[in-house]
Amino acid sequence: MPVTINNFNYNDPIDNNNIIMMEPPFARGTGRYYKAFKITDRIWIIPERYTFGYKPEDFNKSSGIFNRDVCEYYDPDYLNTNDKKNIFLQTMIKLFNRIKSKPLGEKLLEMIINGIPYLGDRRVPLEEFNTNIASVTVNKLISNPGEVERKKGIFANLIIFGPGPVLNENETIDIGIQNHFASREGFGGIMQMKFCPEYVSVFNNVQENKGASIFNRRGYFSDPALILMHELIHVLHGLYGIKVDDLPIVPNEKKFFMQSTDAIQAEELYTFGGQDPSIITPSTDKSIYDKVLQNFRGIVDRLNKVLVCISDPNININIYKNKFKDKYKFVEDSEGKYSIDVESFDKLYKSLMFGFTETNIAENYKIKTRASYFSDSLPPVKIKNLLDNEIYTIEEGFNISDKDMEKEYRGQNKAINKQAYEEISKEHLAVYKIQMCKSVKAPGICIDVDNEDLFFIADKNSFSDDLSKNERIEYNTQSNYIENDFPINELILDTDLISKIELPSENTESLTDFNVDVPVYEKQPAIKKIFTDENTIFQYLYSQTFPLDIRDISLTSSFDDALLFSNKVYSFFSMDYIKTANKVVEAGLFAGWVKQIVNDFVIEANKSNTMDKIADISLIVPYIGLALNVGNETAKGNFENAFEIAGASILLEFIPELLIPVVGAFLLESYIDNKNKIIKTIDNALTKRNEKWSDMYGLIVAQWLSTVNTQFYTIKEGMYKALNYQAQALEEIIKYRYNIYSEKEKSNINIDFNDINSKLNEGINQAIDNINNFINGCSVSYLMKKMIPLAVEKLLDFDNTLKKNLLNYIDENKLYLIGSAEYEKSKVNKYLKTIMPFDLSIYTNDTILIEMFNKYNSEILNNIILNLRYKDNNLIDLSGYGAKVEVYDGVELNDKNQFKLTSSANSKIRVTQNQNIIFNSVFLDFSVSFWIRIPKYKNDGIQNYIHNEYTIINCMKNNSGWKISIRGNRIIWTLIDINGKTKSVFFEYNIREDISEYINRWFFVTITNNLNNAKIYINGKLESNTDIKDIREVIANGEIIFKLDGDIDRTQFIWMKYFSIFNTELSQSNIEERYKIQSYSEYLKDFWGNPLMYNKEYYMFNAGNKNSYIKLKKDSPVGEILTRSKYNQNSKYINYRDLYIGEKFIIRRKSNSQSINDDIVRKEDYIYLDFFNLNQEWRVYTYKYFKKEEEKLFLAPISDSDEFYNTIQIKEYDEQPTYSCQLLFKKDEESTDEIGLIGIHRFYESGIVFEEYKDYFCISKWYLKEVKRKPYNLKLGCNWQFIPKDEGWTE
């Protein structure tokens, strides 16, 4: 139902309905009432400071602070007048309207409004509702003229206060009673929030947006609407009783350079979303899921038993039962009994936990947010006036398009939108610091380091060791995997999540049971003093700064001198640079000196060395050791040599203690004389084995992200600061030198200080790209070399034990496995002979780390210099070289990385490669690969098709370069040297085959070049080779144009995907590997190579009998096999079989099919196979009791007859790239009995005149045995492909 946001002024009179005097839960019957405003149903705002659990002196800044991991701002005068309270109220109304302005936000509000707490908690008997509970009811004071004041109870879902003592600390507070929380136990309870919209956090953007403008790594201030929505997600979790506040990530504080901070709850990681939930292991994910499911079952049990509301006899039991059924998405049978529908629960759970997240909302609202919950927070800023639409609007927030603020989130950028905020007074700012004091060399020198800047390293006790537990495996053991994703579009469009039942009355009897736990807040000391002789990253950063009151500074290469003397700044750049920077020049030489030193700065900052695969890192930034003293003193002097010896470990301040448990054993349940259950137990053990591998990998990734990658992140932050400090010192030196000249001398100096700043920032941006690549590569290298092998070692031990136990289990039960024991042993041996490969993208969605992992994991990708991929309705370069990609309007894109080029003038893609790539004479050693789909020729245009050539990709400069073109059934690769000499190599496919492997079908093209040869590989196999020894230098353009250019038909088009260029000649094995990787997918494909879809019409194609098709036999419920007609005009070119012939089948999803978020058919899905006949949907069945090896399939209208089976499992045909699949009939999804495979068989028929045999659409037990005997026999008649009608094939 539509959400209505109410409007108020603070001075509006109390009406006892929308404006009331409320006694909040923590007032505990003291008679402290607050003026409260109902901003929308069940949500109240109290424009007062949140004081519960605090002392009055807590509201003043002192030597102590509350949370040790943030900057805290105090102002005891905030909200101390009615005018200030009115501004707060109006601002909150505006923020709620901003939330409501988009469907996603309105749905969030709808679910909060309708997520009313259960009328009771764990103390209430099962058969009762009870409203006299502090987590359900609050009191309001009703006061009318001439009447005695009286209390009345009301139901509320959320009460929002102003802030507590700290203005920039926003928090959602749930209500505990005797140390139990309804918000965590399925019931849900009233939620409270302390919130301040004006003072917002600031974060930076060091890691993101390669190649973006120089402003893009400045500080960004948060959008208060997003801050509020973050808290509202906590509220939503609390109202549904799924708040996860008992699974902390605990910081390790063993060293003085580690953050001292409160534990981070899993609730925060789920609420933030993005990459952060990756820190929660898969087994923990599952335990949380199971706990919520168990709690919801408890609610079901209560609803089925509740008979009365003892605290309020006016409560209509049935109305509330119906409301709670709707809230929890329970189902009700004909007898009125409630139960949980697992699919509905699964959808609700995932929408709450993985759909509503800060990162999803930020993307939907186009708001800039932090990269991670762990991102550093900078001191907050005060937004000047959120009510001013020139500063902040309901539709766009700060990023107002009319003010050109929407690009790159300019409206949130501190450097750009300065009119939106003001810096806060340092007088009221408290920051928790570590004071590091030197006891030698520079005695008495202490530096203050903000706690936020220290290393966050999680303690190993933060992670569950559930993997070490033994597990019983039975025939019905369920999967533990929880897919932690919920597409945002599905969340917006899913009407099932919207309540269709009106809210019950909010009025009830007054609350008299004030049993509630009020949190008590204790202060912490603000500064911790440490004496140390270690020189850490923090001392080195401090040595690169200078006091603001000192202007005459100089650079030094001595770290100790920089600590001792405040006018000296440590520099890690070369001595030549330091000497030039410190050089004093005459006024006439000043401009030239400035130009030189600024250029030198850019050169120094961008120094990097390409290493020959040392420690799996191809790029190293050599000055990191000198800049931050990472590693140790010996590494500092020769960082590259030390790195070569020790690898990425040298960068870590703290080598983490890893939790890598011994994997617990499987206990296999025995079943007497039950073959099906025994086989199902074996299958479940093998499936659970994969889950153990996945869970172990997930545990390792969780520890890596929170113990290793956090250290590398701090190093990146440190290098960003170091480069900025170097730039600030240089700018100060330049300004000081300039200012000592006379006015006359200055007038003759032509210099632009803004230009200096711009060039320095540009140099820093370029350097940060190198640093990010280097540090990210080190982090992934540490994961792959130091962590994953330890996990694999434990997993292989587990596999060996499992294999032994399974083989013994088969031997013990061979009496019941007659005819199957050897096959089951073979299956176990095959399954356990290979390790499960590690894929980082399964465990985190951090695209930067995944990209680095992919580069690490493939020798090929380390040489890739252009890699076009789809993202957000555009093509981007994922090679890391940042090519500029312009996609014109006439190009069609889709999210399968495919793009379509037509003959239209604006159907074009322009790729401008990074100028850092040296691309001259590249033909001496380079490769190009891509997938292509070329449509079928037109029958009446065959001559043009054969003879006309058109270019599809062009990379030419001054008539030299390379191009790819098509002429008929030829793909042609052409090289042209600087003298105009041309060499070509081509691949030609046959168009006279009955069924072509290439026409309109995706195939993989790889072209390689070296000094001697140019080669073309198709689908991984070498097809053509040409000598190019006599060709000279080729100068290729840095610009690549994708466009159909030449003598072409106006309807001509092609499809392409996965275009890549490599700066090496790929080997045969490289190409085969790449073909196999890019061919693989989790879903099945149709005849053309596109995803196989549910609810789409297909003609069925038998790969073993290509010229056959299926037709419903007249007056008979069977499918006869007929021969495809042949098209041939006595042409030497045209010869093909019709594909669009026979019945058009439709794959329908069976209820428990895996793929529930889209219409793609995945491997092992359970399906129905249907088709339309006489405008009625028919289905493919098999008789339950057929006795022969083969039986004709029964084709009939859909029915519930128990004579037939209709459950089909659609399986991948082959491990190798293929578009074929097999259709396996089973009794049902739980059964291990394989009834037979769908295929073609010749049946004997007795005719009137003579006997004959005829082929029919059948189910076959023979195919089952043959597939096991020869699993990859291409000619088997049980291998099927599905042909949809396509614009690229006309008949």
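Easy rule for this one: first residue shown is 1, then count along the chain.
In case you wondered, yes, glycine gets a Cβ from its N, Cα and C as well.
Nope, none of those substitutions made it into this model, it's the original residues.
Swiss-Prot annotations:
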BINDING   H230, H234, E268  Zn(2+) binding site
ACT_SITE  E231  active site
BINDING   N1025, E1189, E1190  ganglioside GT1b (d18:1(4E)) binding site
MUTAGEN   V1118 to D  Greatly decreased binding of heavy chain (HC) to host SYT2, whole toxin about 200-fold less toxic. Significantly decreased binding of HC to host SYT1 and SYT2 independent of gangliosides; whole toxin about 100-fold less toxic
MUTAGEN   Y1183 to R  Significantly decreased binding of heavy chain to host SYT1 and SYT2 independent of gangliosides
MUTAGEN   E1190 to L  Greatly decreased toxicity, heavy chain has decreased binding to synaptosomes, binds less GT1b
MUTAGEN   E1191 to L  Increased binding of heavy chain to host SYT1, no effect on binding to SYT2 independent of gangliosides
MUTAGEN   K1192 to M or Y  Decreased binding of heavy chain to host SYT1 and SYT2 independent of gangliosides
MUTAGEN   A1196 to K  Greatly decreased binding of heavy chain to host SYT2, whole toxin about 1000-fold less toxic
MUTAGEN   S1199 to Y  Increased binding of heavy chain to host SYT2, no effect on toxicity
MUTAGEN   F1204 to A  Greatly decreased binding of heavy chain to host SYT2, whole toxin about 30-fold less toxic
BINDING   I1240, H1241  D-galactose binding site
MUTAGEN   H1241 to A  Decreased toxicity, heavy chain has decreased binding to synaptosomes and to GT1b
MUTAGEN   Y1263 to F  Greatly decreased toxicity, heavy chain has intermediate binding to synaptosomes, binds less GT1b
MUTAGEN   Y1263 to S  Greatly decreased toxicity, heavy chain has decreased binding to synaptosomes and dramatic decrease in GT1b binding
For E1191 (mutagenesis position), nearby residues of its own chain (Cβ under 8 Å, 6 or more apart in sequence): T1182, Y1183, G1236, C1258, I1259
Intrachain C-beta neighbours of E1189 (ganglioside GT1b (d18:1(4E)) binding site), sequence separation six or more, cut-off 8 angstroms: S1260, K1261, W1262
Extra residues within 8 Å (Cβ to Cβ centroid of H230, H234, E268), Zn(2+): T172, E231, I233, E267, T271, F272, E358
Densest Cβ neighbourhood among Y1183, Y1263 (mutagenesis positions), 10 Å radius: Y1263
Cβ packing number for N1025 (ganglioside GT1b (d18:1(4E)) binding site), 10 Å threshold: 13
Recorded positions (H230, E268, V1118, E1190, K1192), the one with most neighbouring Cβ atoms at 10 Å: H230
Secondary-structure category, per DSSP, in which Y1183 (mutagenesis position) falls: strand
Which of A1196, I1240, all recorded positions, has a Cβ with the fewest other Cβ atoms inside 10 Å: A1196
Pairwise CA distance, N1025 (ganglioside GT1b (d18:1(4E)) binding site) versus F1204 (mutagenesis position), rounded so that it is a whole Å: 57
H1241 (mutagenesis position) as reference: those recorded positions from H230, H234, E268, E1190, A1196 with C-alpha within 10 Å of it: E1190
Around the Cβ of H234 (Zn(2+) binding site), the count of other Cβ atoms that are within 10 Å: 23
CB contacts for S1199 (mutagenesis position) [other CB atoms within 10 A, all chains]: 12
Other CB atoms, at most 10 A from the CB of E231 (active site): 20
